[in-house]
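Student: Pulled these features from Swiss-Prot for this protein:
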| type | residues | note |
| --- | --- | --- |
| ACT_SITE | D252 | active site |
| DOMAIN | 1-81 | domain 'Ubiquitin-like' |
| MUTAGEN | D252 to N | Abolishes aspartic protease activity |
Amino acid sequence: MLLTVYCVRRDLSEVTFSLQVDADFELHNFRALCELESGIPAAESQIVYAERPLTDNHRSLASYGLKDGDVVILRQKENADPRPPVQFPNLPRIDFSSIAVPGTSSPRQRQPPGTQQSHSSPGEITSSPQGLDNPALLRDMLLANPHELSLLKERNPPLAEALLSGDLEKFSRVLVEQQQDRARREQERIRLFSADPFDLEAQAKIEEDIRQQNIEENMTIAMEEAPESFGQVVMLYINCKVNGHPVKAFVDSGAQMTIMSQACAERCNIMRLVDRRWAGIAKGVGTQKIIGRVHLAQVQIEGDFLPCSFSILEEQPMDMLLGLDMLKRHQCSIDLKKNVLVIGTTGSQTTFLPEGELPECARLAYGAGREDVRPEEIADQELAEALQKSAEDAERQKP
């Protein structure tokens, strides 16, 4: 079920976030998840539902009457409770590579320096084996919660990779390194705030810190208002034939001329027509050597046969690129709504290729040897492998 948590910190800053949990999830586990999202230690949190505080940490959420879509209030106590901690005390707050999470990161960044120092000193990070540096406990919790695992993979890829590797030692090392790095940054931040206000170096660093906060705030707004801007799109390719040989052509209205790789020209048997007097250097993002030019060749798009000229490049990953010279010559129109390329001189159209039919150099990178696997399948496979390794480790540790 999906629960919305309205969080009020001790400094009266507010934040709202959502958690996907099971109905039989116990309250102490829920407190730990709230700590990861809000930064409020579980021992200092008070959870209220329907104006009634939830106190029994071993009862399930469903036993309190919580259901899908409900809202709970998380308050930070004025003074930490001195009684012994619950089952998951002081779980480490993960720094998701300093990427602001919508609605959660900005208030925490504005905490007073004293509050930050109380949670970020190196002594706290390395002193308590059952507290902030209990990687085995944290690993088991993340592996048991697919929602938190997906957030970790999105916001802290290095730690997620170490977690899914199944190697507890590697996971512990990465976790401690990130905690220590966070402590160093916080100490540097506190030092800058307490430095001489007329120190130019300190002021420059404070200015840079403010600039980084503005960047993260801008990114937070983008993640909330336009999350699609963080996705990747595949380029526009079409099927065609050159001299009777099938070729996948890249449609690029930003390229000045139509080009073809030397390997593709050899496959299409048009290297004999290359005029090497047109040799030179093609400049764009990088540079490529132009071997020469084929002044006239026949390109077949669907049922149309169109005359075209090519500049032949020596080292080019894509076989063929339809540039602006070819597109304007045949009055081509890129219709993204219909996902087609319209040939204006003939009225015919051809569909842009889906990612599965693109050449390997044009597909989105999912990892070596895994180009044909969808991202969600990769995530499921990695999660299954990590759970299996965790179960095997638990079996080996049994007396």
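In case you wondered, yes, glycine gets a Cβ from its N, Cα and C as well.
The model shown is predicted, which means the values in this text are computed figures rather than measured ones.
So where do these features actually land, and what's packed around them?
Tutor: Using a 10 Å radius centred on the Cβ of D252 (mutagenesis position) and all shown protein chains, the other Cβ atoms total 17. D252 (mutagenesis position) carries neither a helix nor a strand DSSP state and counts as coil.
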